[in-house]
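Peer 1: Can you read through this structure? Questions will come right after.
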Amino acid sequence: MTVGTLPIWSKTFSYAIRSLCFLHIIHMYAYEFTETRGESMLPTLSATNDYVHVLKNFQNGRGIKMGDCIVALKPTDPNHRICKRVTGMPGDLVLVDPSTIVNYVGDVLVDEERFGTYIKVPEGHVWVTGDNLSHSLDSRTYNALPMGLIMGKIVAANNFDKPFWDGSIRNIWGFKWINNTFLDVQAKSN
C-alpha cells in the first residue's frame, strides 16, 4: 500500500456508509415502503400482507385532496400509524356516520349521540375514514385528524400473498395503483 491510498475494504466501507445515509434520507423525506394490517381499508387494501408505497412530499397534509389514501400517526396513540382515506377537508361539513346508526365500530362502543350529526372539519384538520366503515376506527371515533400527523400519501400497493409473476409485467407481486376515488358531483353537473 502506498501513502495516500486506502485499502479496498476501507473504500467499500465508505461507500456502504454513504449508501446507508442516502437511503435514510430517502426514507425520512421522500418515500417509504411499509406494511399495512387490518380490515379497515378492505377492499382497497388486503387485511394482511399488503405493503404500500408512500410519497412523503405530502407530509403534514401538503397537497392532500379529498379521496386520497394517507398514512398518519394515530391521534390516540402516536406509536402506531393508520391508513385511511380523506373524506373531509378543512371547512367541510361531514356526516359523522353515513352508513348506519349503530353505536359500535367492531367491538368498541362509540358515543351514540354523535351518530347522524354533522361536524364542521376545523382548519388544519381532515376527516378520515376507512373504506370498510363497519370495521374501521377513524375520525368517527377520534374526531378530525390534525394535518400535522399525516406522514404521506399512498400511491400504490403490493400484495405479497399473490404470486411473484402472473404473466403480466404490470402485476408483479400483486402490484396495484391506489387511486383517488372522490367524484365531485357538483363540478360534473356544471
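Cβ from N, Cα, C; glycine included.
Substituted residues are absent from this model; it holds the original ones throughout.
Okay, these came from Swiss-Prot:
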MUTAGEN   Ser40 to Ala or Thr  Abolishes enzymatic activity
ACT_SITE  Ser40  active site
MUTAGEN   Lys84 to His or Arg  Abolishes enzymatic activity
ACT_SITE  Lys84  active site
MUTAGEN   Arg85 to Ala  Reduces enzymatic activity
MUTAGEN   Asp131 to Glu or Asn  Reduces enzymatic activity
MUTAGEN   Asp131 to Tyr  Abolishes enzymatic activity
Peer 1: Which residues of the same chain, at least 6 positions away in sequence, have a Cβ lying under 8 Å from the Cβ of Asp131 (mutagenesis position)?
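Peer 2: Sequence-distant Cβ neighbours: Ser40, Met41, Leu42, Pro43, Thr44, Arg85.
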Peer 1: Sorted by position, what residues of the same chain at least six away from Lys84 (mutagenesis position) have a C-beta under 8 A from it?
Peer 2: Ser40, Met41, Cys69, Ile70, Ala72, Val128, Thr129, Gly130, Ser136, Asp138, Ser139, Leu145
Peer 1: Helix, strand or coil: which one is Asp131 (mutagenesis position) in, per DSSP?
Peer 2: coil
